[in-house]
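According to Swiss-Prot, the feature active site, proton donor maps to GLU258. Summarising the annotation, Swiss-Prot assigns active site, N6-(4-deoxychorismate)-lysine intermediate to LYS274. For SER36, TYR43, SER44, ARG45, PHE46, PRO240, PHE241, SER242, the entry in Swiss-Prot reads L-tryptophan binding site. According to Swiss-Prot, the mutagenesis experiment GLU258 to Asp carries the annotation: The reaction is extremely slow. For the mutagenesis of LYS274 to Ala, Swiss-Prot gives this note: Absence of covalent intermediate. Addition of ammonia allows the formation of the covalent intermediate and shows that ammonia can replace the function of K-274. Reduced catalytic efficiency. The structure shown keeps the original residue. Among the sequence features in Swiss-Prot, the mutagenesis site LYS274 to Arg is noted as follows: Reduced catalytic efficiency. For the mutagenesis of ARG311 to Lys, Swiss-Prot gives this note: Catalytically active in the NH3-dependent, but inactive for the glutamine-dependent reactions and fails to complex with PabA. The structure shown keeps the original residue. According to Swiss-Prot, the experimentally introduced change ARG316 to His is described as follows: Catalytically inactive for both the glutamine-dependent and ammonia-dependent reactions and fails to interact with PabA. Under its mutagenesis entries, Swiss-Prot includes SER322 to Thr with the note: Complete loss of aminodeoxychorismate synthase activity. For the mutagenesis result HIS339 to Trp, the note given in Swiss-Prot is Catalytically inactive for both the glutamine-dependent and ammonia-dependent reactions and fails to interact with PabA.
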Amino acid sequence: MKTLSPAVITLLWRQDAAEFYFSRLSHLPWAMLLHSGYADHPYSRFDIVVAEPICTLTTFGKETVVSESEKRTTTTDDPLQVLQQVLDRADIRPTHNEDLPFQGGALGLFGYDLGRRFESLPEIAEQDIVLPDMAVGIYDWALIVDHQRHTVSLLSHNDVNARRAWLESQQFSPQEDFTLTSDWQSNMTREQYGEKFRQVQEYLHSGDCYQVNLAQRFHATYSGDEWQAFLQLNQANRAPFSAFLRLEQGAILSLSPERFILCDNSEIQTRPIKGTLPRLPDPQEDSKQAVKLANSAKDRAENLMIVDLMRNDIGRVAVAGSVKVPELFVVEPFPAVHHLVSTITAQLPEQLHASDLLRAAFPGGSITGAPKVRAMEIIDELEPQRRNAWCGSIGYLSFCGNMDTSITIRTLTAINGQIFCSAGGGIVADSQEEAEYQETFDKVNRILKQLEK
């Protein structure tokens, strides 16, 4: 195994370096950007730009296609096992570097429906978006923008100077402005949402489940460049786990406030969000809103259920006795909403990989409910369409062993002139129908309205 670290050269610092370079790459299939959203947030340190992967993995249903130069292999093996084998085959294991969290490796999308490969679920919801369940590139280079140290680092396991020349030779080609060509429409009426809410309540009161995340999906048609839409949304939403992925079939625009799982030098962290109230224009009223959320018995109960679920999921692979909860019920403000967040930490054993951790906890419990598998069965029964990219994860598994992933909430899927955006909320036994319905709008109204401008 090569322990050589990648060659690194430092480029001129500019705060918008990630967008500056990615704007020239944004049209290339498999060009991907992880962006910290300029957020005033402790986890808004790094932006990561990649393109031109040396290998790609795409999973549709039971089949994963691995494409490496001219060679294409199709397998029905566990997709995360296949991914780990591809990473192992690269035979690169650089030493940990806290200033370079991603030193090449796997980066991309793990859609919600990838969970069907790890749990047995019904197939009731319509599959109407033809994007892969997993779309991951293996990259031997990356551009890392560090907003803490004010550095722009280009790293490569091949000729770093050739990569720099390639990057600087890319031409910015003006694209058509992004425009919605229809109004947003939901996939369910208010009455239909009410019926589904009451069905969830029946399941809860019969003891089938104790929390279910129920969502509605909004849809519009559009023309123009999706990257232009992302630039506009990213500036306005300042979400620490934002991302733009250009896939062969379409684009993913993510403005996520939520970390799924970080594994940094075998230290595990997950930060589930459960509990939401809208921000208010008046600062004093807004402060009261934050206090109200912090003291909400319902939201604390919801949050605690997911903390317990995530402790259990991570505990399946963590070092025995290492799972801890250093933060419980912390209110974090974002531009549109206040969120109630908790933090769980643990240690990954030496013999396991980050991919084992991802599999053990996927998809994140904060967007399913609890118990997880039963909640996912109910979701498949009640939501008209499959979730696809929404409520999955975007992130990386670095050659050095690190992993960082988001939960893809506040995330739009753009494909064939159609754009989709979903929002849901955790329903528990004492949830109020109107409040839950309104919460779905509180979460995405800001995004939907920005694209209408």
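Think of each number as a place in line: the chain as shown, counted from 1.
Even glycines carry a Cβ here, placed using N, Cα and C.
All features noted in Swiss-Prot, drawn onto the structure.
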{"residue": "TYR43", "record": "L-tryptophan binding site", "Cβ contacts under 8 Å, 6 or more apart": "SER36, PRO240, PHE241, ARG259"}
{"residue": "ARG45", "record": "L-tryptophan binding site", "Cβ contacts under 8 Å, 6 or more apart": "SER36, ASP146, HIS147, GLN148"}
{"residue": "SER242", "record": "L-tryptophan binding site", "Cβ contacts under 8 Å, 6 or more apart": "LEU34, HIS35, SER36, GLY37, ASN234, SER254, LEU255, SER256"}
{"residue": "GLU258", "record": "mutagenesis position", "Cβ contacts under 8 Å, 6 or more apart": "PHE241, ARG271, PRO272, ILE273, HIS339, GLY364, SER366, SER406, ILE407, ILE409"}
{"residue": "LYS274", "record": "mutagenesis position", "Cβ contacts under 8 Å, 6 or more apart": "ASP299, GLU302, ASN303, MET305, ILE306, LEU340, SER342, SER366, GLY426"}
{"residue": "ARG311", "record": "mutagenesis position", "Cβ contacts under 8 Å, 6 or more apart": "VAL323, VAL325, ILE344"}
{"residue": "ARG316", "record": "mutagenesis position", "Cβ contacts under 8 Å, 6 or more apart": "ALA360, ALA361"}
{"residue": "SER322", "record": "mutagenesis position", "Cβ contacts under 8 Å, 6 or more apart": "THR345, ALA346, GLN347"}
Worksheet item: In the same chain, which residues outside the set SER36, TYR43, SER44, ARG45, PHE46, PRO240, PHE241, SER242 have their CB within 8 A of the centroid of the CB atoms that define the L-tryptophan site?
Response: LEU34, HIS35, GLY37, ALA39, HIS41, ASP47
Worksheet item: On a count of neighbouring CB atoms within 10 A, which of the binding-site residues PHE46, PRO240, PHE241 is highest?
Response: PHE241
Item to complete: Would you count the other CB atoms within 10 A of the CB of HIS339 (mutagenesis position), including those on all shown protein chains?
Response: 22
Response to the item:
Across all protein chains shown, the one of the binding-site residues SER36, SER44 with the most other Cβ atoms within 10 Å of its Cβ is SER36
Response to the item:
Among SER36, TYR43, SER44, ARG45, PHE46, PRO240, PHE241, SER242, which the record lists as binding L-tryptophan, the farthest-apart pair of C-alpha atoms sits at a distance in angstrom of 12
